[in-house]
Amino acid sequence: MPWIQLKLNTTGANAEDLSDALMEAGAVSITFQDTHDTPVFEPLPGETRLWGDTDVIGLFDAETDMNDVVAILENHPLLGAGFAHKIEQLEDKDWEREWMDNFHPMRFGERLWICPSWRDVPDENAVNVMLDPGLAFGTGTHPTTSLCLQWLDSLDLTGKTVIDFGCGSGILAIAALKLGAAKAIGIDIDPQAIQASRDNAERNGVSDRLELYLPKDQPEEMKADVVVANILAGPLRELAPLISVLPVSGGLLGLSGILASQAESVCEAYADSFALDPVVEKEEWCRITGRKN
């Protein structure tokens, strides 16, 4: 199905107001994009963090009369008659199919392969995780996920219990189970992530060994031999008191979702409870690991 997009340029302070205006004019979705392609890495909980110079992009059905949309927007106090905008007809593509065509099997460490569920595995004798990420984060393509998978591959997980804090697609918990863990526990704030993890666990034949919880439902007394959390630096710092009590004495901790420039502050939040290893970097991201005191 083809679409029409309307793009407005504004300041970050006005972006939310213009987003509302586009929705009222009939947009089916809104995207914020930095005019200068500068990334925003870490919005705080409940906050939409925006750039100083922001493009607000509304997506409209192809049958929409854009003259009517422009007329509605001209009445907005931030815009007015003759406001600057750009309207484009988007090419009709099967975006899901295009994404699937570009997702290939990937190897992490010595044993582990992450394979799209619609492709053949490259090595039948390897540890193969068949993945369909659905709407949740975690395909292995991001450096932070890659760092966590390589770390898990390097461990002897035989008979161990693993907690995946912020499980997303379930990729880390499922990889741990395929690498020999006896049990994994996935925790995520997003019900879609819980469902994606459940589906992927069933696809890999490990659903009987994977427990999944929203934070409000997780057991009070949870302990694991290995805890991995691939979220963001801010939540890792804020949740340090909670995450630090999850590993058993002598248990292992792996943290990622952290920019290299944020490593020191995250290390400080965990240094009292863990003997930390040297930070491992990949591109601009890093992984922090350690052993519980």
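Cβ coordinates are placed from backbone N, Cα and C, and glycine is handled just like the others.
Modelled residues match the original; the substitutions are not represented.
Values in this document were obtained by computation on a predicted structure and should not be read as measured data.
Under the three-state DSSP scheme, Thr145 (S-adenosyl-L-methionine binding site) falls in the helix class. Of all the Cβ atoms in the protein chains shown, 25 others lie within 10 Å of the Cβ of Thr145 (S-adenosyl-L-methionine binding site). Residues or ranges marked as S-adenosyl-L-methionine binding site in Swiss-Prot: Thr145, Gly166, Asp188, Asn230.
Here Trp285 (mutagenesis position) comes close to His142, Pro143, Thr144, Leu147, Ser256, Gly257, Ile258, Leu259, Ala260: these same-chain residues lie at least six apart in sequence, with C-beta atoms under 8 angstroms from its C-beta. According to Swiss-Prot, the mutagenesis experiment Trp285 to Arg carries this note: Great decrease in activity.
Spatially close to Gly166 (S-adenosyl-L-methionine binding site) yet at least six residues away along the chain are Ile187, Asp188, Ile189, Ala229, Asn230, Ile231, Pro235, Gly257, judged by Cβ distances under 8 angstroms.
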